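A.B. asks: Okay, so Swiss-Prot annotates it like this:
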type    : residues      : note
DOMAIN  : 13-82         : domain 'J'
MUTAGEN : Ser10 to Asp  : Reduced interaction with SYT9, but no effect on the interaction with HSC70
MUTAGEN : Glu93 to Val  : Reduced interaction with SYT9
MUTAGEN : Cys118 to Gly : No effect on palmitoylation. No change in subcellular location; when associated with V-113 and F-121
MUTAGEN : Lys135 to His : No effect on palmitoylation. No change in subcellular location; when associated with C-129
Amino acid sequence: MADQRQRSLSTSGESLYHVLGLDKNATSDDIKKSYRKLALKYHPDKNPDNPEAADKFKEINNAHAILTDATKRNIYDKYGSLGLYVAEQFGEENVNTYFVLSSWWAKALFVVCGLLTCCYCCCCLCCCFNCCCGKCKPKAPEGEETEFYVSPEDLEAQLQSDEREATDTPIVIQPASATETTQLTADSHPSYHTDGFN
């Protein structure tokens with residue numbers, strides 16, 4: 001049994017219908033009737049000595065579970081068991097996207113775009129380096145102010161001139177030097193009250 005080749009995923013979407021003995025156009029009532037009939041025939045309690053009946057019963061249950069779920073049945077009808085595997089891996093809502101992106105024309109489009117943009121270097125330059133290091137960057141709208149670079153030296157000079165203009169009276173007294181013991185040796189007694197409680 002270990003030497004047995006693993007079953008490949010089909011894309012036709014017909015084998016589950018064959019398990020139940022139906023064709024692809026079967027209604028949900030036909031699926032239920034066929035399932036009940038085959039489940040009674042191959043149930044493990046009715047065939048305790050037959051391990052093949054237990055395997056057949058598992059296949060019947062699997063086919064019934066997939067074909068009675070409308071979403072899974074639709075995926076199976078379109079893409080076969082490969083579609084069910086993709087739905088398991090990526091989610092049922094992403095199956096169509098997966099098959100579109102894995103089609104030959106989507107791969108060809110990706111390769112052509114890669115070749116036209118020098119392995120996507122142009123895209124990287126436009127997104128990361130602001131369109132050729134800023135040479136081709138888009139113009140700002142008429143009403144908005146454009147951003148410009150200010151050197152740190154110019155900014156420092158501007159801040160110092162603003163400080164000089166803002167102070168009306170110069171500071172004449174130097175602050176007293178302080179150490180860790182300043183509060184301990186001070187002549188006045190410290191007050192632990194806040195301003196509101198004096």
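In case you wondered, yes, glycine gets a Cβ from its N, Cα and C as well.
Set these features in their place in the structure for me.
C.D. replies: Across the domain 'J' (13-82), DSSP classifies residues as 51 helix, 0 strand, 19 coil.
The C-beta environment of Ser10 (mutagenesis position), restricted to residues of the same chain at least 6 apart in sequence and closer than 8 Å, consists of Gly80, Ser81, Leu82.
Reduced to three states, the DSSP call for Glu93 (mutagenesis position) is helix. For Glu93 (mutagenesis position), applying a Cβ distance below 8 Å and a minimum sequence separation of six or more within one chain yields no residues.
When Cβ atoms from all protein chains are considered, those within 10 Å of Cys118 (mutagenesis position) total 11, not counting its own.
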